[in-house]
Amino acid sequence: MNMLTALLVNITLSMLLIIVAFWLPQLNLYTEKANPYECGFDPMGSARLPFSMKFFLVAITFLLFDLEIALLLPLPWAIQMYNIDIMMLTAFILVSVLALGLAYEWLQKGLEWTE
């Protein structure tokens, strides 16, 4: 199976699932289904509390650097390859882009909790 066939099959299945999801109505939507579930007890308060934007920015930054580690973990195995220069250049570019992003976030005071 060549790459084009696999791509077409994946796109077709994805579009089919999206179309079916939009065409099917939301059946039996009532207030009990829309309420949050807290271990069988009635909720003590509202579950729709506002989310801290500062925490969100720190969490996204953490996820980006976690992704960096996940992408750099195969580096020791890549060193065993014949073309080490391309792998090291790619790793350097990845770390540089993320370091520039962190520096920009730091200069914009996006990581500080106090206003």
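Sequential numbering from 1, following the chain as shown.
The backbone N, Cα and C atoms fix where each Cβ goes, glycine too.
None of the listed substitutions appears in this model.
These features come from Swiss-Prot:
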VARIANT   Met15 to Thr  In strain: Coolidgei
VARIANT   Val20 to Ile  In strain: Austericus and Rufinus
VARIANT   Asp42 to Glu  In strain: Rufinus
VARIANT   Phe56 to Leu  In strain: Oreas
VARIANT   Ile84 to Thr  In strain: Coolidgei
VARIANT   Asp85 to Asn  In strain: Austericus, Coolidgei and Rufinus
VARIANT   Tyr104 to His  In strain: Rufinus
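Structure with Swiss-Prot features highlighted.
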residue	record	contacts (Cβ under 8 Å, 6+ apart)
Met15	variant position	none
Val20	variant position	none
Phe56	variant position	none
Asp85	variant position	none
Tyr104	variant position	none
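Ile84 (variant position) is surrounded by 11 other CB atoms, counting those within 10 A of its CB over all protein chains shown.
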